Each structure stands twice: as C-alpha cells, then as structure tokens.
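Colleague: One structure is given below, represented as structure tokens, and several questions about it will come after.
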Amino acid sequence: MTNTRKTHPLIKIINHSFIDLPAPSNISAWWNFGSLLGLCLIIQILTGLFLAMHYTSDTMTAFSSVTHICRDVNYGWLIRYMHANGASMFFICLFLHVGRGLYYGSYTYFETWNIGVILLFTVMATAFMGYVLPWGQMSFWGATVITNLLSAIPYIGTTLVEWIWGGFSVDKATLTRFFAFHFILPFVIAALVMVHLLFLHETGSNNPSGLNSDSDKIPFHPYYTIKDILGVLLLVLTLMILVLFSPDLLGDPDNYTPANPLSTPPHIKPEWYFLFAYAILRSIPNKLGGVLALIFSILILMLFPLLHLSKQRSMMFRPLSQCVFWILVADLLTLTWIGGQPVEHPFIIIGQLASILYFAIILLILPTVSMIENKLLKW
C-alpha cells in the first residue's frame, strides 16, 4: 500500500517541508522563531481581514471607523488590539530571528539570507503603511515625515513625493493607496516566505555548532513540531497578556487624537520597532545622508556573508566575537531608546555615537576580531 502522504503531489510537498524533513538533532529554542513568524503572519492576515471588513479608507471616516470597530463590532476591540500588538510580536520575533542568524552564522546560506533581508524590508514597509490607516495624529504626521524623506533624492525627489502622495500633501489619495498596499503586501510576504523556505530546504538548517550535521539528523515531526507548539503557546500567551491587560502599552497616545494637518505633535516618532533606524536617520544633520544611513542600516545585513572572515561559522566557540555581538545588541537597544527621545542635548550626541558604533562594529570591529581569533587558533 502506498502512503498518500509520500505520493500525493500536493501533500508530499507539505510532507517534505514539515513532517519527514531531516533536521539537525541539536538545534536550540533559537530555531523556533521561524515557525513563530509564520504564526504571526497568519494572525496578522486573519485579524487584518476582519478589520478590513469594517474599516473605511477615507480621511473623513477612517478614524471613526476604527472607533466603530472598537465600540460596536463584536469583539472588534480584541481583533484591533490583536492586530496592533501582533505587529509588535512579529517584530520581536523578527529581530530575534535575525539576531540568531548573525550569532550562529546562518547568513552563509546566501540566498536564504538575502530573501530574509528583503522580507524584513517588506514587513517594515507593510507595518509603516498600517500605522497610517487609523488616521490619528501620529499616523498623519508619521506618514508626512517619512514620505517626505524621499524628497532628499536629487532632481526627482519632490516629484516622487507628490506622486506617492497623489497630491500636494498627505490626503485622501494617500490613505486609500496605503490601505490598498497594506492589504496586498502580506500576501507578497507569504509568497516570499515560500521562497525563503525553498532556499532553506535546499541546504537544510544550520545548527548552534555551525558544523555539518548530515551525520545526525532527526525527522521534523514529532520532535520539532512539539517543540514549536511550546513556542506557539508562549507567543500566544505573551500576545494575549499584552492585548487583554495593557493593549496601549506600545502605542502612542497621540494616535487617539484625529489627524489634524494644522497642529503638529511635539514629538513625532514611529512605533517602537522603527526607533533604532529613526535614531540613525536623525543623528545625521544632512537630509540625504540621513536617508542613506537609514536604508543602509538594514541593507548592511546583506554584507554579512562578505564580511565573515572567521574560520568558524558559528560564534559558539568564539568568545571575543560573542562580546562584540552583545555590544552590538546593547548599541541597538541604546538607539531604540534615543529614537524615542526629543532632539536635544545629551540625546543628540548619544545617538550620533551609537550610530557610529553600529556601523563600526559591523564593518570594522567584527571582521577584525574574527581575524584575531583565527590567529589565536594557530598559537
């Protein structure tokens, strides 16, 4: 008797990806975030779909429609806050997933890594456009400030910004197109995730030691399915605690004020997960320079495979690189804090130093330390 699981054209793809997939026997909980990101994406698409059923993308009614969802729709408040805080959980998992990749040298899977960086950009774009939709003060001014950055592009900048706006300011046309893009992009993300997995399954997973694990593989199911379920439980628990006890903890109070083009909020700042990049943007006095630094702060991830000079793949047995890695983490936390502070002394200089350190660690310090460790192996 043939096993349908292994012969059916469609089911066998699922089988090779989630059931009979050979996985290293020693991957730790840091490898759980891939499945958690998949779950986050599903939660976001489902809650987003139900929100879109009641939301109107018109400047006159957008804010009221969100209020209507929270007050009048059955469990609308739950759906709305699951969607808003689900985005935060998504980014927490993303940052940990990327951090894991950096620590254990997963970036040597070149295609998988680069698709991952493109995914990061796409998710950031989606989150930015989603933040504009409730049409509160921070939505409007955030959209104005961030889209305005494109005007720094020489020659075509101003035309480009007005083309994106669909007018001479952020208005009805902007909101409508942002809603359209915010709706379609998660499906683009889902397609990219498939490609990400396709490339990953060409090589198999990395593991904490960074060594080849072909000699010791175990089936994904039941070992890692049960392990993933634990991660899922913890993620859902954290999300629901956030949603049910302090849904506005990570939001901005200014977004409960309807958008008003005539009154600028005292401190315009994005959601917490963009603050590190926002701090880098603000730390450069020149507009174009700031925009380039902002883009390069994420794009620099693509350089990691080229900057890897160590003879070992993982940082597991490289204490010096470990120290530098954790300094980088501390630096990113510092940048996140600075991004939420007003532009005044001493925050300006702290932000500038943290920005310089960020690029210095990645481009200079980590490769140098890797070479020192290579030398130490010979002695």
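Cβ coordinates are placed from backbone N, Cα and C, and glycine is handled just like the others.
None of the listed substitutions appears in this model.
Relevant sequence annotations retrieved from Swiss-Prot are reproduced here:
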{"type": "BINDING", "residues": "H83, H182", "note": "heme b b562 binding site"}
{"type": "BINDING", "residues": "H97, H196", "note": "heme b b566 binding site"}
{"type": "BINDING", "residues": "H201", "note": "ubiquinone binding site"}
{"type": "VARIANT", "residues": "N212 to I", "note": "In strain: Isolate S59"}
{"type": "VARIANT", "residues": "D252 to E", "note": "In strain: Isolate S59"}
{"type": "VARIANT", "residues": "L333 to F", "note": "In strain: Isolate S59"}
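Describe the structural surroundings of these features, if you would.
Modeller: Annotation for H83 (heme b b562 binding site): spatial neighbours Q44, T47, G48, L51, criterion Cβ-Cβ under 8 Å with sequence separation of six or more.
Less than 8 angstroms from the CB of H196 (heme b b566 binding site) sit T112, I115, G116, L119, each of them six or more residues away in the same chain.
Less than 8 angstroms from the CB of H201 (ubiquinone binding site) sit H16, S17, L21, each of them six or more residues away in the same chain. The DSSP secondary structure for H201 (ubiquinone binding site) is helix.
Neighbours of N212 (variant position), defined as other CB atoms within 10 A of its CB across all chains, total 12. According to DSSP, N212 (variant position) sits in a coil region rather than a helix or strand.
Under the DSSP three-state reduction, D252 (variant position) is assigned to coil, being neither helix nor strand.
Within 10 Å of the C-beta of L333 (variant position) there are 12 other C-beta atoms, taking all protein chains into account.
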Colleague: Can you give me the same-chain residues 6 or more apart in sequence from H182 (heme b b562 binding site) with a CB-CB distance under 8 Å?
Modeller: G48, T126, M129, G130, L133
Colleague: Cα-Cα, whole number of Å: D252 (variant position) versus L333 (variant position)?
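Modeller: That separation, Cα to Cα, works out to 19 Å.
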Colleague: Applying a 10 Å Cβ distance cut-off over all chains shown, what neighbour count does H97 (heme b b566 binding site) have?
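Modeller: H97 (heme b b566 binding site): 20 neighbouring Cβ atoms within 10 Å.
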Colleague: CB neighbours of D252 (variant position) within 10 A?
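Modeller: 22, counting other Cβ atoms within 10 Å of D252 (variant position).
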